[in-house]
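Remarks on the structure that follows.
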Amino acid sequence: TCRYLFGGCKTTADCCKHLACRSDGKYCAWDGTF
């Protein structure tokens, strides 16, 4: 299952669609896409 907004992650692949893994905070954040 994918990680939702502010969920923990190691890479962007861990996050749900339209989310990207922040390298500084290790959490999923919106990547700016719709």
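Using N, Cα and C of the backbone, Cβ positions are placed for all residues, glycine too.
What you see is the original sequence, not a version with the noted changes.
Record features (Swiss-Prot):
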MUTAGEN   T1 to A  No change in interaction with Kv2.1 channels
MUTAGEN   R3 to A  Exhibits <150-fold weaker interaction with Kv2.1 channels
MUTAGEN   Y4 to A  Exhibits 7.5-fold weaker interaction with Kv2.1 channels
MUTAGEN   L5 to A  Exhibits <150-fold weaker interaction with Kv2.1 channels
MUTAGEN   G8 to A  No change in interaction with Kv2.1 channels
MUTAGEN   D14 to A  Exhibits 6-fold tigher interaction with Kv2.1 channels
MUTAGEN   K17 to A  No change in interaction with Kv2.1
MUTAGEN   H18 to A  Exhibits 7.5-fold weaker interaction with Kv2.1 channels
MUTAGEN   R22 to A  Exhibits <150-fold weaker interaction with Kv2.1 channels
MUTAGEN   D24 to A  Exhibits 20-fold tigher interaction with Kv2.1 channels
MUTAGEN   A29 to S  Exhibits 7.5-fold weaker interaction with Kv2.1 channels
MUTAGEN   W30 to A  Exhibits <300-fold weaker interaction with Kv2.1 channels
MUTAGEN   D31 to A  Exhibits 11.3-fold weaker interaction with Kv2.1 channels
## Note on the structure
The sparsest Cβ environment within 10 Å, among the mutagenesis positions R3, K17, H18, R22, is found at K17
## Note on the structure
According to DSSP, D14 (mutagenesis position) sits in helix
### Query
Within 10 Å of the Cβ of D24 (mutagenesis position), how many other Cβ atoms are there?
6
### Query
At the Cα level, what's the spacing in Å between Y4 (mutagenesis position) and W30 (mutagenesis position), rounded?
10
### Task
List which of the mutagenesis positions T1, G8, D31 have their Cα within 10 Å of the Cα of H18 (mutagenesis position), in sequence order.
D31
### Task
Please report the number of other Cβ atoms within 10 Å of the Cβ of G8 (mutagenesis position).
12
